[in-house]
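Peer 1: Annotations for this protein, taken from Swiss-Prot, read as follows:
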BINDING   Lys30, Arg88, Tyr89, Asn96, Tyr196, Arg197  bongkrekate binding site
BINDING   Ile62, Gly81, Asn82, Thr83, Leu166, Arg184, Gly185, Ser260, Ser261, Gly280, Ala281, Gly282  cardiolipin binding site
MUTAGEN   Arg88 to Ala  Abolished ADP:ATP antiporter activity. Decreased bongkrekic acid-binding
BINDING   Arg88, Arg245  ADP binding site
MUTAGEN   Ile193 to Ala  Strongly decreased ADP:ATP antiporter activity. Decreased bongkrekic acid-binding
MUTAGEN   Tyr196 to Ala  Abolished ADP:ATP antiporter activity. Decreased bongkrekic acid-binding
MUTAGEN   Ser238 to Ala  Decreased ADP:ATP antiporter activity. Does not affect bongkrekic acid-binding
MUTAGEN   Arg287 to Ala  Strongly decreased ADP:ATP antiporter activity. Does not affect bongkrekic acid-binding
Amino acid sequence: MSNKQETKILGMPPFVVDFLMGGVSAAVSKTAAAPIERIKLLVQNQDEMIKAGRLDRRYNGIIDCFRRTTADEGLMALWRGNTANVIRYFPTQALNFAFRDKFKAMFGYKKDKDGYAKWMAGNLASGGAAGATSLLFVYSLDYARTRLANDAKSAKGGGARQFNGLIDVYRKTLASDGIAGLYRGFGPSVAGIVVYRGLYFGMYDSIKPVVLVGPLANNFLASFLLGWCVTTGAGIASYPLDTVRRRMMMTSGEAVKYKSSIDAFRQIIAKEGVKSLFKGAGANILRGVAGAGVLSIYDQLQILLFGKAFKGGSG
């Protein structure tokens, strides 16, 4: 716990500094990875797009998806949905970084006093709780980003899109499905966010003081690689939940919907096989570079601005 003399940093409370630093680094890294992000979403949700008549045939992998998307829509189309993603990701990641330390303080476990296992469990719990809390505020933006990214402009459809932008997604969804349409898939999202964010933050905070020591301490490359490994593992562990929630999102505005997340799991596995739950996972691993960048850039900003005196965020 910080004492009273350490409550102000650059004239701002640590909570505010944490919020701003986390959000800025997240927005920059997500914009850089936007093309990978969209390809991942297209491959992941292609079966729902085919059922809705918005895609004429399946993609034969990440390379084929990239080739067809740029041919049909142009290079800049790889950033479609990025505006919504930045708007969504700024508060999401910023709130994650900010609230995680609040939750961590609530658990109050110390590695030297309570042991490594309990300290690590506290990190996992605080990371998961922070992610689930922030999800309540930004879920509809995640929904809108998903619909925009999967709004393919296929040659067969004459180039017509379903949505004309972020506001149009909200307008059409509210008209067809009401508020429920904006929150379809929220259940598996909560489960997925706890698994992913819990590992994303918890494992990074727990492993970092063990691995990034000696010559590796404050090393950008080592911090980046550790962050990439953590995001990759967390992403694979939670990927089936991510697939189900996004497939449920894609049914808003459609005549046929999944009855529940369990029904979605059952139907996808029965009709497409278990491997369909992992479609786009390869692109998701590449996308992990963005998440790793968030953590490592955040740590470097702490070193430059606070000389590691401030221990918010991933510190």
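Heads up, the Cβ atoms here are built off N, Cα and C, so glycines get one too.
This is the original sequence, none of the listed changes applied.
Any idea what these are sitting next to in the structure?
Peer 2: If you draw a 10 Å sphere around the CB of Arg88 (mutagenesis position), it holds 23 other CB atoms from the protein chains shown. Following the DSSP three-state reduction, the secondary structure of Arg88 (mutagenesis position) is helix.
Around Asn82 (cardiolipin binding site), a 10 Å sphere centred on its CB holds 21 further CB atoms from the protein chains shown.
Residues within less than 8 Å, Cβ to Cβ, of Arg245 (ADP binding site) and separated from it by at least 6 positions along the same chain comprise Gly185, Phe186, Gly187, Pro188, Ser189, Gly192, Ser261.
In sequence order, Gly128, Gly131, Ala132, Leu135, Ser238 are the residues near Ile193 (mutagenesis position), counting only same-chain partners six or more apart with C-beta under 8 A.
In this structure, Tyr196 (mutagenesis position) is part of a helix by DSSP. Less than 8 angstroms from the CB of Tyr196 (mutagenesis position) sit Gly131, Ala234, Gly235, Ala237, Ser238, Asp242, each of them six or more residues away in the same chain.
With a 10 A radius on its CB, Ser238 (mutagenesis position) counts 23 other CB atoms from all the protein chains.
According to DSSP, Arg287 (mutagenesis position) is assigned to a helical segment.
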Peer 1: Cβ-Cβ under 8 Å from Tyr89 (bongkrekate binding site), same chain, 6 or more residues apart: which ones?
Peer 2: Ala26, Ala27, Lys30
Peer 1: Work out how many Å separate Ala281 (cardiolipin binding site) and Arg88 (mutagenesis position) at their Cα atoms, rounded off.
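Peer 2: Ala281 (cardiolipin binding site) and Arg88 (mutagenesis position) have their Cα atoms 22 Å apart.
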Peer 1: What same-chain residues, at least 6 away in sequence, bring their CB to under 8 Å of the CB of Leu166 (cardiolipin binding site)?
Peer 2: Thr83, Ala84, Ile87, Ala144, Leu148
Peer 1: Please identify which of Asn96, Ser261 has the densest Cβ environment, defined as other Cβ atoms within 10 Å, among these binding-site residues.
Peer 2: Asn96
Peer 1: CA-CA, which of the recorded positions Arg88, Arg197, Arg287 lies nearest Asn82 (cardiolipin binding site)?
Peer 2: Arg88
